[in-house]
Amino acid sequence: MFSGLTLNCVLLLLQLLLARSLENAYVFEVGKNAYLPCSYTLSTPGALVPMCWGKGFCPWSQCTNELLRTDERNVTYQKSSRYQLKGDLNKGDVSLIIKNVTLDDHGTYCCRIQFPGLMNDKKLELKLDIKAAKVTPAQTAHGDSTTASPRTLTTERNGSETQTLVTLHNNNGTKISTWADEIKDSGETIRTAIHIGVGVSAGLTLALIIGVLILKWYSCKKKKLSSLSLITLANLPPGGLANAGAVRIRSEENIYTIEENVYEVENSNEYYCYVNSQQPS
């Protein structure tokens, strides 16, 4: 008996943990109407059951982010006219139609059939994927048809942004360039400009630093020479300046005396020669 009770507890726990059914993925193009099937079997004819549709995983009760709700026979809540039930409610068909889908409609949807009793609800989770619309073939001037295959390109610039990239091919297999090449070229140009700007800024900064260091070194050297001159003058004896001036004056007088002596010697020689010339032969 104890083992049977344990087995029942384990089964109940598994039911609680694995109550969600496997997700079924449905893919639709942008602008189309999406169809998400959901139905249940009536226990007896006319025994309809309330249900709800929500966006997100099925919670423990009701529907998260409720989109549509019914009682036994009628729709009692509808978030938008885009969400409609097109099946036969009297036969248990509660499939959801989403009109004119966009990329924001992708995600998981919950269909909850609220059968009477505890833990008796039927929960069905369906995954909706939205892809970009295909571009129709265009006829060229020479009669060659051109096909386009769209791809989704995600870029991050002040947030997440999704764009459609179209690559064109003609019958000859020639690829027609699209704006993807322009984006690539512009990106390389921007990176090159950034690198050049960083290099120029670094060079100017280095030159400025070197100039400041040179000016600082020159200023320090000039101050050092001025300090040495002041120290030399301060170490001279009290009469040193006067003695230096006197020595300079005496040197100038000696120069004048030497010049006068030379002049007198030249005059005496001339006189001697003149006297000798007066003697008889």
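Glycine too: its Cβ is placed from the backbone N, Cα and C atoms.
Every position carries its original residue.
A coil conformation is recorded for Gln62 (mutagenesis position) in the three-state DSSP classification, outside any helix or strand. Cβ environment of Gln62 (mutagenesis position): Cys52, Gly54, Arg112 lie under 8 Å away, each six or more residues apart in the same chain. Annotation comment: Swiss-Prot describes Ser61, Gln62, Arg112, Met119 as 1,2-diacyl-sn-glycero-3-phospho-L-serine binding site, evidence class experimental evidence.
Cβ contacts within 10 Å of Asn120 (Ca(2+) binding site), excluding its own Cβ and spanning all protein chains shown: 10. Asn120 (Ca(2+) binding site) falls outside any helix or strand according to DSSP and counts as coil. Taken from Swiss-Prot, the feature Ca(2+) binding site applies to Phe115, Gly117, Asn120, supported by experimental evidence.
Taken from Swiss-Prot, the feature domain 'Ig-like V-type' applies to 20-125.
Trp53 to Ala appears in Swiss-Prot as a published mutagenesis result, with the remark: Greatly decreases phosphatidylserine binding. Trp53 (mutagenesis position) carries a strand DSSP state (E or B). Counting every protein chain shown, the Cβ of Trp53 (mutagenesis position) has 27 other Cβ atoms within 10 Å.
Experimental mutagenesis at this site is recorded by Swiss-Prot as Gln62 to Ala, annotated: No effect on phagocytic activity.
What Swiss-Prot notes for the published mutagenesis of Arg112 to Ala is this: Abolishes phagocytic activity. Arg112 (mutagenesis position) carries a strand DSSP state (E or B). All chains included, 25 other C-beta atoms sit within 10 angstroms of the C-beta of Arg112 (mutagenesis position).
Here the residue is the original one, but Swiss-Prot notes a mutagenesis experiment at this spot, Tyr256 to Phe: Abolishes phosphorylation, disrupts interaction with PIK3R1 and PIK3R2, no LGALS9-mediated disruption of interaction with BAG6; when associated with F-263.
In Swiss-Prot, the entry for mutagenesis Tyr263 to Phe states: Abolishes phosphorylation, disrupts interaction with PIK3R1 and PIK3R2, no LGALS9-mediated disruption of interaction with BAG6; when associated with F-256. The structure shown retains the original residue.
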What are the other residues, in sequence order, whose C-beta lies within 8 angstroms of the center of the C-beta atoms of Phe115, Gly117, Asn120 at the Ca(2+) site? Gln114, Pro116, Leu118, Met119, Asp121
Residues near the 1,2-diacyl-sn-glycero-3-phospho-L-serine site, Ser61, Gln62, Arg112, Met119 excluded, by Cβ within 8 Å of the Cβ center? Cys58, Pro59, Trp60, Cys63, Gln114, Asp121, Lys123
Just checking a number: largest C-alpha distance across Ser61, Gln62, Arg112, Met119 for the 1,2-diacyl-sn-glycero-3-phospho-L-serine site, rounded to a whole Å. 12
For the domain 'Ig-like V-type' (20-125), DSSP counts of helix, strand and coil? 6 helix, 42 strand, 58 coil
Measure from the CA atom of Asn120 (Ca(2+) binding site) to the CA atom of Trp53 (mutagenesis position) and give the result in Å, rounded to a whole number. 17
What number of additional C-beta atoms lies within 10 angstroms of the C-beta atom of Met119 (1,2-diacyl-sn-glycero-3-phospho-L-serine binding site)? 11
